[in-house]
Each structure stands twice: as structure tokens, then as C-alpha cells.
Amino acid sequence: MSWQNQGMQALIPVINRVQDAFSQLGTSVSFELPQIAVVGGQSAGKSSVLENFVGKDFLPRGSGIVTRRPLILQLIQDRNEYAEFLHKKGHRFVDFDAVRKEIEDETDRVTGQNKGISPHPINLRVFSPNVLNLTLIDLPGLTKVPVGDQPADIEQQIRDMILTFINRETCLILAVTPANSDLATSDALKLAKEVDPQGLRTIGVLTKLDLMDEGTDAREILENKLFTLRRGYVGVVNRGQKDIVGRKDIRAALDAERKFFISHPSYRHMADRLGTSYLQHTLNQQLTNHIRDTLPTLRDSLQKKMFAMEKDVAEYKNYQPNDPGRKTKALLQMVTQFNADIERSIEGSSAKLVSTNELSGGARINRLFHERFPFEIVKMEIDEKEMRKEIQYAIRNIHGIRVGLFTPDMAFEAIAKKQITRLKEPSLKCVDLVVNELANVIRQCADTMARYPRLRDELERIVVSHMREREQIAKQQIGLIVDYELAYMNTNHEDFIGFSNAEAKASQGQSAKKNLGNQVIRKGWLSLSNVSFVRGSKDNWFVLMSDSLSWYKDDEEKEKKYMLPLDGVKLKDIEGGFMSRNHKFALFYPDGKNIYKDYKQLELGCTNLDEIDAWKASFLRAGVYPEKQKAQEDESQQEMEDTSIDPQLERQVETIRNLVDSYMRIITKTIKDLVPKAVMHLIVNQTGEFMKDELLAHLYQCGDTDALMEESQIEAQKREEMLRMYHACKEALRIISEVNMSTLGDQPPPLPMSDYRPHPSGPSPVPRPAPAPPGGRQAPMPPRGGPGAPPPPGMRPPPGAPGGGGGMYPPLIPTRPGPGGPPPNMAPPR
């Protein structure tokens, strides 16, 4: 280790300490820490590679999925040999069989004993004089078939877990593949290629080289000539199952691995660049350089995270949950803010707070007053036939046995009072709708106090209870308004038509229908949802005018599809299909004739119920009224009554009809005007005044204000989590600041390139050996240091040399020469 730059070697422990800073504080790392993730299929040899690094058997083994949680393995060079788990900090494991047992127990504690998996990692630190500083993440092996209680999508779950690690640009990928399988079908390389298509972050590891079929070898792969990776491949030979069962010593296995490569004719020329020891050195160097490159970005990310949290942390820094003064101040602030939020919701928001997605608060109440309430009133009107029949009965019953010569005004009063009484139901329904909407506003504004759930619940209870009291008062007052209209029939009203004008209209047969002119009432998107009309629901642009309904392909209104005259058209609600989110209504002719081609009704709908109500209110303005539910009567009796009316009675019926229509317009106009005013004054405004003047007093009357200001467990956890994250970031920045920044300023060694270039000018450039003869086999490498010896690690090999042809020896970390000049076996400085 004397040839290594100690400042650079400190980088791996720095990242380990940063990782621990987050883990110890119970905070997940939301930053992309530099690391190496070990990826491979089941039985690819991942565990054996890691055990060879440590020199001990310490990982669980068995059939199926053995690694069921990510294992963050931190190898730390130390004179003593022991292991330590982060979840058992301070407890040293010197028996590595106990380490294996602890991994199994900790895995089962989270995932259960039936092969379940979890993304929550286990942190294990191994101290040993036989390891280089290195951090790896052992991930579950890729599998195809679920076992035990594993879900059917276990393959996708493992794949997603692996991708969460290797998707990060700061993560190097150690792709472990058995050499006795087809590399083209390697799960590890395939997954690595998805996230690293250029092979810049992937290091290939070939295992089971000793198990390849006779006459085959992996020379071209190890020389990076097939499936090239910028960081190349390293071959290793692990213990077989027989060796593991026989408890073969790992040191003996490493010696056997070395002998295998030296003696094998296909690998002996590159034996110095194969094996577990070389792989460990390579990973140490590449991870060190990788950390060096990413550390400034990590520092910036930590600083940004801290700056984003500073405002909230400053609020929490001196936080005392049981301080009475703080509780009183918080209570006053919460109530004041609640009142302001209610007022803003009802009266309207500022430009900064206005919602652009949907109507809310006061806007919804406004729509109830001016769209929904008029629609409910019109729904209560009876149709012409029903009204004329009632007028006829009233006139006959008033005349009795006598033959009436004049139109009786008592018939007008009886019919008008019946119609006025019917206005009470929609008026009270308007109150219910507004109260429900106001309750929603109160609930939404109270949700801002979720930090104090008892205060929120108590405040909401007090305000809603008061609002319900005001609701009853409002309903009584609205009932009185209707009673006022019933108490006195003001036939001298300036807008009332009078008997003389009514009789004139009756004699002329004029229609009482108001002429709106050919004006546009509403435009918007609706779906034509007749199943047989179009295939599925299709949105069209509809334009409603006072006498017709047209629809177009789009809102440019260039391509008109159809225009439907509204004369005689009725409207009815229809239910949507099963699991349908569409609200629908239909247009039809009461006499049953087709409304469009062969279809007797036109079904229109959209997903928003409020939009449907607005459309139905617009149709009312155009004179399209809802379908009435009539009692079934005997047709013969109805025909007899219809044919028995004489011309004089018919004129009297028409006169009363015109009088009732004129008077009801006056009353309806009054009701439409007074009911919203009564609701606003008696409910909305009075509730607002109550909250400003009396709400705080009612809260103090509840008794224990300390209990009201008890913080929710969720909020406490949120605060603690933020403080943990803040302190973890602060600690991580402190750790990073200890790194010698001049070391970080050095130029890192170059990545492997696809061609060979001699070193730049220097005191002693490295000579380029002659390329191997085409198709021939290179002679065995001479001893290290002799003529023709391979360049030391960190120097580029010739194209024909092992690891050449697009590869390179793994780069060394930069060094500073000591007083005596460059260390041995190192290239002179550039």
C-alpha cells in the first residue's frame, strides 16, 4: 500500500462515514453517493467473490434467493479483524459464522422466513488487514420463478430494486456473469446495458472459468474484444460447491486460483491481471477515482438540501412542545389564520392564491344561487295540461250548480297559492346546498391545522354547530317569506297583467312564452353517449341558442354536425352505466317521435356534476323543461272531461292561466332575489361574525387548552425527520470538508480508451511492444520487471495485449512523489 496516495485512499472511508451519518440518524440517503453495486443472476458467484475479498465465509448460502435485502458491505483496512453491523453498533463480531447468522436473522426480521424481499439495506463493516478500502452493495440475484410466499411478480420487484441503485450516475456496476454460460444472455450485462448503454460505468466479472467445457476459454472476452466495456473484464475462480461444503480455506482457494491462471495456456499471459486480488485492487482504484469525480457534486447537493431546510429548522430549533406561552401564541395564530382563510375562500382569493383548476368556496355558492336554485324552482312547475285541468276544476267547483257568467277571481287565488306553496321546497333545498358547501370550506380551512388534530376537531365542531343553528333560523325565515306571499295576493303590483289584459290575451290566443330572441345561451363540451349512436362516448362542441341546439366537431365551430330545434323538446335525467363516471341527461319529444334519425332521445353527459347542472339550467332559459312525473289516469275518463269543456269555460281557463303565469313571475322573481340574501345574511355572514368575535372564547371554554394544542404524532415524526435529515446533511458536509481539497484538484487518471496512445512527453516514455502475430498466440509474459514486462497498472497496453483492443489496465490513483523521487514501478510524473 506504500505506492498509494494516502489522501486519495481516504476518500472511500469518507463516503462510508457519510453513508453512516444518514443511516445512524434513521434517515434514508436521498443523494447519489458513489458506490459499487454487485449485480448478477442466482448462483452467478456474487457471494463467493465478496467472501474472497474478505477471506472469510460470512454470507448466507442455499437454494433459491439467498440475498433478500441489499447488503452494504464496507471493507476497511485495519490491523484487527472483526465485523460490525450498523444496527448493532459497538458490538464486534469476531466469529464470522455469527456474522452469517446475524445477516439471516436481520433479513428474516424484516422480510419473514419465506423468501420475501425488502429494499431496506443491511449495513456491514468488515475490518481486516487483508482487505483494501472498498464499499460494495450486494443486491438480490435475478430470478424467474417465485418460491415460498413470494409474489408472482418477484422478478419485476427484484429488477425494480436493482434499478433503483444502478440507475444513479454515481453508481459503478459490477456485473457478475458465469463464464460457462452464454454471455449474450447474461442477465447482469443485459440489465447494466439498459442503464449504461455505453458501458462507461460497468465492470465485468467472469466467474467459473474453471468449469468451462474442454477446448473453450474466455480469452477474447477478458481481452475486451467481445461485448466491450470501457472498464474491461476481470476473471476469477471461486470455490466450488464441494469446496464450500468441505469448508475449504479461502486462502487455499486463492492460491489455487493463482495457480490456475498461471498454468492455463489461454490465461497465463494475463495472469497478473486476473484473480480476486487484482479485482480488489481494480475496484479500490476505480471507486476511489469515481468518488473523487463525484464528491464536488455531492457537496453541492448537500448544501442545497440544507439551505432548503434552514427556514423550517430555524422554527424547530428552539421548539418546546410543552411551553405554555408557545401554545397560547400558536392557538391565536391558528384561529386568526383560520378566519382569514374562510374569508378569503368566501369573498375571493388574491391573484397569488386563486385556484385555476376548479371553482371553490364563494364561487361555488354563487353558482348555487344563480344556476342550481333557479333550476330547482323550474323543476317544481307543473306542465300546461296539469295546470289547465286544475284551473278547470277550480272554476267548476266555485260555480257549483250554477252556470258561471264571469271568471271567478277565487280560482286565480286558489291556483296561485298552490303554486307559491310549491316554491318552499326548492328554497329550503338551496339552504341545504349552501350549508353543505360552507361546511366543505370550513373543513378544508381546518385541515391547515392538521398539526394539532384536537384543535382542528374542536374548532370544526364549534363552527359547524353554530352554522347548523343558523341554518334552522334561515329555514324558518325563508318559510316566513313564502308565508308572506301566501298571506296577501297583491294584484295591484305594477308588473301584474290584470284581468282586462289577461282576458284580451285569452281571446287573442297569445302565447305566454317569453321571446328570448335568437341568442347564444351556453357553449361547451359534452359527450354523445348513446351506445348505438356512436362507438363509445365522443366529445363534441355544443352551442345552445334560445331556439336550437347545434353541435360541432371542435370549438372552432367550422364543421357543424347537426342542429336540433328546441320547440317541444323535454329534458330528463338518466343514470350512467355500471362503473361509469359520466353524469347524463337526455333530450326527447314527449309524444315519442324520433329526435334524431332513428333515435328517440339524445343522451348528453360529462364527468362533472356541476357542469351538468349548469347545462340543465341553461336549457331552462331556452324553454326546455324537465320531464314531469304524472299520475296515471283512466284514459276514457280524461277524454270525457276534455271533450266536455265548453268555449266559455275554455276562455275562463285561459284567462286564469295568464293571470297565474303573470303573478308567479313576480313571486318567483322575488323568491330568487330574497332567498340568496337571507342565506347570506343569516348563515354565511353570521357564521363569519361568530368566528371573528366568539370562536376564541368558545375554545377557551372547552377547558384544557393544553390538550387542544397537543401536537399530532405524524407532525412530530415529520419534524424529527426533518431535523435528522438536516443534522445528517450537516455532518456529511463536515466529513467531506475534512478531505484534502488539494488532492481533489489533481487530474484523475484517464478512463480506458478504445485505442492505444503512448504517454505524453516525459523523462522516460514507455516503449510500445510489438503487436502479436495475426491469429497466433502470444508467448508467455516474462517475469515482472524484466525486458518486455507489461506496463504497471495504470499504463495503457498495446492493442494486441491482454486487455487491449479497446481496453486498458485499470488506472492508478494519482500520486505525489516523495523526497526520494517517484515510488518504484510508477511512471514518472507528466
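Just so it is clear, glycine is given a Cβ too, placed from its N, Cα and C backbone atoms.
So, quick note: what you're seeing has the original residues, none of the substitutions.
Database features (Swiss-Prot):
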- 40-48, 207-213, 238-241: GTP binding site (BINDING)
- 30-296: domain 'Dynamin-type G' (DOMAIN)
- 519-624: domain 'PH' (DOMAIN)
- 653-744: domain 'GED' (DOMAIN)
- G204 to E: In n4039; loss of apoptotic cell engulfment. Embryos fail to hatch. Loss of piki-1 recruitment to the nascent phagosome during apoptotic cell corpse engulfment (MUTAGEN)
DSSP, reduced to three states, assigns G240 (GTP binding site) to coil
Cα-Cα distance linking G204 (mutagenesis position) and K46 (GTP binding site), given in Å to the nearest integer: 12
By DSSP, what is the split of the domain 'PH' (519-624) into helix, strand and coil residues? 13 helix, 47 strand, 46 coil
Mind checking which of G40, G204, G240 has the fewest other CB atoms within 10 A of its CB? They're the recorded positions. G240
Among S43, T207, which are binding-site residues, the residue with the most C-beta atoms within 10 angstroms of its C-beta: T207
DSSP state at D210 (GTP binding site), helix/strand/coil: helix
At the level of the C-alpha atoms, what whole-angstrom distance separates G204 (mutagenesis position) and G40 (GTP binding site)? 10
Can you count the other CB atoms that lie within 10 A of the CB of D210 (GTP binding site)? 17
Secondary structure split (DSSP) over the domain 'GED' (653-744) reads 81 helix, 0 strand, 11 coil
Among all protein chains shown, how many Cβ atoms are found within 10 Å of the Cβ of K46 (GTP binding site), not counting that one? 27
Determine the Cβ neighbour count for D213 (GTP binding site): the number of other Cβ atoms within 10 Å of its Cβ. 7
